[in-house]
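Take a look at the structure set out below.
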Amino acid sequence: MVRWTLWDTLAFLLLLSLLLPSLLIMFIPSTFKRPVSSWKALNLRKTLLMASSVRLKPLNCSRLPCVYAQETLTFLLTQKKTCVKNYVQKE
């Protein structure tokens, strides 16, 4: 069995301290990358939070009641789709 001297141990630790940061830079970011779907979900969550903080004007749609409230973006989109469908059906 080979015994390491003090100089061998210090040289190994010095080499390890020089290589370890580059190894961390190479391997750690790839393990922490989020999938694209989670980024989209995060962006949607931010958008919904922004939309919920905006006070809305009443909807100009004859078949739907006018709504004054803080609503989410999804609610707005469904109301707009319903309004467009009703408008197309009338013509």
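Each position is counted from 1, following the chain as shown.
Cβ coordinates come from backbone N, Cα and C, glycine included.
Where a substitution is noted, the model still shows the residue that was there originally.
Swiss-Prot lists Asp8 to Ala among its mutagenesis entries, and the accompanying note reads: Delayed lysis onset. Applying an 8 A CB threshold to same-chain residues 6 or more apart, the list for Asp8 (mutagenesis position) is empty.
For Ala11 to Ser, Swiss-Prot lists a mutagenesis experiment annotated as follows: Delayed lysis onset. DSSP assigns Ala11 (mutagenesis position) to a helix. Neighbour density for Ala11 (mutagenesis position): within 10 A of its CB lie 12 other CB atoms from the protein chains shown.
Quoted from Swiss-Prot, the note on the mutagenesis of Phe12 to Ala is: Delayed lysis onset. The Cβ neighbour count for Phe12 (mutagenesis position), using a 10 Å radius over every protein chain in view, is 11.
Sequence-distant contacts of Leu18 (mutagenesis position), defined as residues of its own chain at least six apart whose C-beta falls under 8 angstroms from its C-beta, are absent. Leu18 to Ala appears in Swiss-Prot as a mutagenesis experiment; the accompanying note says: Loss of ability to insert in the host membrane.
There are 9 other CB atoms within 10 A of the CB of Pro21 (mutagenesis position), with all protein chains counted. The note that Swiss-Prot attaches to the published mutagenesis Pro21 to Ala is: Loss of E-mediated host lysis.
Under its mutagenesis annotations, Swiss-Prot gives Pro21 to Gly the following note: Loss of E-mediated host lysis.
Secondary structure at Pro21 (mutagenesis position), taken from DSSP and collapsed to helix, strand or coil, is helix. For the mutagenesis experiment Pro21 to Ser, the note given by Swiss-Prot reads: Loss of E-mediated host lysis.
Recorded residues Pro21 (mutagenesis position) and Phe12 (mutagenesis position) have their alpha carbons 15 Å apart, per Cα-Cα distance.
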